[in-house]
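Below is one structure, written out as structure tokens, with a few remarks after it.
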Amino acid sequence: MDQSVAIQETLAEGEYCVIAVQGVLCEGDSRQSRLLGLVRYRLEHGGQEHALFLYTHRRMAITGDDVSLDQIVPVSRDFTLEEVSPDGELYILGSDVTVQLDTAELSLVFQLPFGSQTRMFLHEVARACPGFDSATRDPEFLWLSRYRCAELELEMPTPRGCNSALVTWPGYATIGGGRYPSRKKRWGLEEARPQGAGSVLFWGGAMEKTGFRLMERAHGGGFVWGRSARDGRRDEELEEAGREMSAAAGSRERNTAGGSNFDGLRPNGKGVPMDQSSRGQDKPESLQPRQNKSKSEITDMVRSSTITVSDKAHILSMQKFGLRDTIVKSHLLQKEEDYTYIQNFRFFAGTYNVNGQSPKECLRLWLSNGIQAPDVYCVGFQELDLSKEAFFFHDTPKEEEWFKAVSEGLHPDAKYAKVKLIRLVGIMLLLYVKQEHAAYISEVEAETVGTGIMGRMGNKGGVAIRFQFHNTSICVVNSHLAAHIEEYERRNQDYKDICSRMQFCQPDPSLPPLTISNHDVILWLGDLNYRIEELDVEKVKKLIEEKDFQMLYAYDQLKIQVAAKTVFEGFTEGELTFQPTYKYDTGSDDWDTSEKCRAPAWCDRILWKGKNITQLSYQSHMALKTSDHKPVSSVFDIGVRVVNDELYRKTLEEIVRSLDKMENANIPSVSLSKREFCFQNVKYMQLKVESFTIHNGQVPCHFEFINKPDEESYCKQWLNANPSRGFLLPDSDVEIDLELFVNKMTATKLNSGEDKIEDILVLHLDRGKDYFLSVSGNYLPSCFGSPIHTLCYMREPILDLPLETISELTLMPVWTGDDGSQLDSPMEIPKELWMMVDYLYRNAVQQEDLFQQPGLRSEFEHIRDCLDTGMIDNLSASNHSVAEALLLFLESLPEPVICYSTYHNCLECSGNYTASKQVISTLPIFHKNVFHYLMAFLRELLKNSAKNHLDENILASIFGSLLLRNPAGHQKLDMTEKKKAQEFIHQFLCNPL
């Protein structure tokens with residue numbers, strides 16, 4: 001999820017969030033979550049300055065309302081960002097990165113998550129650091145003065161712990177923070193410095209080509225960075241290619257000189273075994289990653305006599321692949337079969353819906369009973385925590401409980417290391433490998449996709465971990481799809497959303513993100529929630545009792561949908577020889593005896609896709625009774641490509657020799673199949689795609705869409721090019737998709753005519769010329785993104801009005817009244833709002849999970865068209881789709897129901913209902929009408945809470961963030977103030993209006 005969007009909503013005009021990353025601020029024993037954003041400001045004289053904005057939050061940072069500005073650190077000349085660790089610290093593969101931020105009098109320590117986002121963040125911070133040219137004017141940061149606390153003078157030190165928006169000015173603020181010996185080069189523009197004795201320096205496929213070379217240290221093992229003269233083009237190219245392509249392929253040379261255990265040119269394994277003398281040196285508690293165990297617990301879990309460390313270097317800097325290196329890498333991939341062979345490794349895949357329970361039983365009956373020790377464990381959970389706190393916020397103690405239970409349940413005959421843990425609300429995935437294989441795991445990435453309502457709720461969706469094992473790419477997906485027997489289409493949509501939205505960044509930034517399908521091996525597990533259809537409960541139970549699973553399987557929804565090629569096309573599932581895994585009475589093997597008496601079903605499944613995969617077992621585990629589901633496991637033998645060191649070296653030398661003969665003086669040239677693109681009748685939240693092909697000539701080239709002068713991005717906010725950059729071999733093609741999507745951020749200006757579907761894209765060739773692409777089209781105005789007062793003055797459907805009238809009404813001031821206007825008499829509330837609420841009032845007041853279960857995308861488009869054309873009689877959609885459309889409508893309002901100007905007054909009187917009503921009475925007439933109308937509707941829903949299971953807290957949480965929004969560019973609220981906003985709405989749900 002791109003959290004820079006949430007930060008951007010808090011910034012003033014001229015300020016731009018370049019990139020954001022989630023981290024943890026470490027102060028002594030304290031651990032506090034922080035969102036770090038690098039913000040750029042363009043100066044009037046043409047230069048630019050940067051600052052690091054630190055935000056507090058507990059809820060997922062989706063919009064600006066979810067974050068609260070805590071502190072600002074200008075990126076000045078004395079600013080440095082450095083990876084740190086205590087002497088002899090041991091890293092677990094995939095663990096968090098600890099960095100120290102230093103200015104003249106400021107020192108803060110953060111833990112950042114392992115992955116490409118951290119790598120890109122650190123790279124952008126390094127680029128932002130000002131140079132050391134004395135002739136260059138020092139940054140002044142005058143633009144940050146607006147964020148300083150009004151009651152504080154510039155000369156006053158910044159009080160530590162102040163939760164207001166603070167600017168940490170060089171020389172004025174002193175905030176404590178531990179300092180630790182450096183393990184990596186400093187971030188900023190300093191040169192890399194040799195490490196002290198006893199340190200170990202790691203490198204891998206993501207190192208920048210800075211002119212530094214790897215040299216053996218004179219004293220003891222290990223290597224240091226230093227400058228050296230080039231000693232021949234051939235040796236340098238082999239060395240550089242080996243460093244930058246270790247993720248793709250290569251040989252594994254052991255360098256034993258001086259007692260070093262450093263792994264040299266490594267094609268696939270990225271870790272470096274730590275010297276034996278390092279064992280037993282525990283990582284201080286102050287530097288423990290939030291999701292990692294203490295060192296003693298990790299060692300016990302790994303059961304290892306030697307600890308394997310990860311290649312931390314490959315996440316520290318963005319690669320800058322040269323043209324020659326990319327060509328070498330491409331040729332190596334093409335010749336992969338010449339230097340690799342297939343070797344089988346044993347994989348365990350398991351899935352368990354734990355129904356919000358804590359672990360009560362030993363998991364060895366599921367994870368290790370009756371099988372040989374697997375080489376890799378992939379363990380997925382669903383419904384880890386069903387509490388409302390977990391539903392709306394990040395943290396849950398259940399994560400640590402189940403992590404510990406799994407670690408203790410791994411096979412006792414082997415030693416394992418945790419590679420990665422990823423969680424989205426109640427969906428969690430764990431990846432472990434045998435200790436001896438950890439050195440061959442690389443390019444670990446983890447991502448999440450929520451498919452809950454409005455994309456906000458992670459109660460449904462998927463998490464995935466992708467990695468390179470030797471020379472085979474593997475992706476493991478754990479998903480929890482929509483519930484209820486009749487919602488199979490929603491499940492199909494969830495699957496498609498996960499496939500389309502799950503993207504993993506590559507080490508090479510010039511390459512587009514990887515999708516799930518871009519892997520050699522895919523394992524997909526989870527509670528897919530497909531049920532048995534067309535059979536009553538008793539018939540299902542009878543077939544189970546007779547063990548006639550083949551007959552029962554004929555009515556399985558997943559089988560039917562796969563056969564229809566609507567989901568999991570190309571995937572394989574083993575034969576179901578075990579009884580359905582859902583639904584049981586908790587603590588027993590008895591089928592559901594509750595009032596709902598749900599029919600048994602194979603909800604929990606494991607599928608796979610790829611070559612050289614053999615399933616050895618597929619079973620459920622009836623002995624575990626903690627949940628109303630039974631866990632499922634599958635064991636596979638998976639053929640993985642392993643590098644032959646000698647053959648790799650020969651192949652690499654042949655490629656380098658052949659490239660020595662190439663002429664590099666040629667200017668690249670391409671041809672484009674199309675240069676003008678017209679998007680006709682663009683609609684709100686409806687993706688439009690136009691494609692074209694780039695055909696390369698005879699010279700390899702890099703291409704990229706570049707920014708036009710004085711613009712923040714290469715295209716307007718509603719447009720995107722996929723991929724936006726890449727590399728082309730001679731006489732090769734690549735298809736580019738221009739994707740146009742109008743959302744709440746862009747709809748209002750398109751409605752008003754302030755913006756149009758017009759843009760020019762600049763396609764740049766490295767060492768070549770630029771190509772200009774013209775984009776045009778027309779946008780169909782929509783009620784989504786239109787102001788409340790505008791819609792009240794539109795008695796006709798918006799699509800029946802002239803564009804001039806729509807523009808005039810949209811640009812009217814929000815405080816326009818209903819008297820004295822020369823326009824037609826307005827309606828009290830927007831007719832579009834009435835249509836949706838009336839539909840829900842007539843059809844959905846008793847609907848279970850209303851406003852909590854997402855609708856279908858196709859139905860939303862139908863609802864939008866009915867509202868915009870006024871053809872309400874044609875409205876035919878599920879209650880959940882109409883409910884989600886209502887929420888999207890409120891979210892798209894450019895001025896929220898409770899106007900920005902009264903927002904803080906609402907917070908101040910959230911505990912006083914009389915004062916709260918007084919604030920509402922000051923709203924513009926149309927906004928006040930809408931607020932009272934919505935509150936009356938929600939109170940009607942609460943009258944039916946016995947059927948729809950809604951309560952005041954759920955509705956206040958959902959509607960609070962939609963009706964109450966903080967003004968853009970103002971300081972965001974902390975968690976205490978967010979609760980005040982919820983309490984404000986809660987009052988109107990519990991008291992008479």
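Every residue gets a Cβ built from N, Cα and C, even glycine.
Marked as domain 'PH' by Swiss-Prot: 22-148. Assigned with DSSP, the residues of the domain 'PH' (22-148) fall into helix, strand and coil as follows: 22 helix, 53 strand, 52 coil.
Shown in sequence order, Asn353, Val354, Asn355, Gly356, Gly426, His480, Asp527, Ser627 are the residues of the chain, 6+ apart in sequence, with a C-beta less than 8 angstroms from the C-beta of Glu383 (Mg(2+) binding site). Glu383 (Mg(2+) binding site) carries neither a helix nor a strand DSSP state and counts as coil. Taken from Swiss-Prot, the feature Mg(2+) binding site applies to Asn355, Glu383, supported by experimental evidence.
Sequence annotations record features per position, and here Swiss-Prot assigns substrate binding site to Glu383, Asn459, Lys460, Tyr582, Lys583, Lys596, Cys597, Arg598.
If you look up Swiss-Prot, you'll see 821-993 marked as domain 'Rho-GAP', on the strength of sequence analysis.
Within its own chain, Cys990 (mutagenesis position) has Glu952 as residues 6 or more apart in sequence whose C-beta sits under 8 angstroms from its own. Looking at Swiss-Prot, you'll find the mutagenesis Cys990 to Ser noted as follows: Loss of prenylation and membrane localization.
Its Cβ placed at the centre, Arg598 (substrate binding site) has 17 other Cβ atoms within 10 Å. In the three-state DSSP classification, Cys990 (mutagenesis position) falls within a helix. Taken over all pairs of the listed substrate-binding residues (Glu383, Asn459, Lys460, Tyr582, Lys583, Lys596, Cys597, Arg598), the Cα spread reaches a maximum of 23 Å, rounded to the nearest whole number. Cβ environment of Tyr582 (substrate binding site): Asn353, Asp527, Arg598, Pro600, Ala601, Trp602, Cys603, Asp604, Asp628, His629, Lys630 lie under 8 Å away, each six or more residues apart in the same chain. Each of the binding-site residues Lys460, Lys583, Lys596 was scored by the number of other CB atoms within 10 Å of its CB, and the largest score is that of Lys460. Here the binding-site residues are Asn355, Cys597, and the one with the most other Cβ atoms within 10 Å of its Cβ is Asn355.
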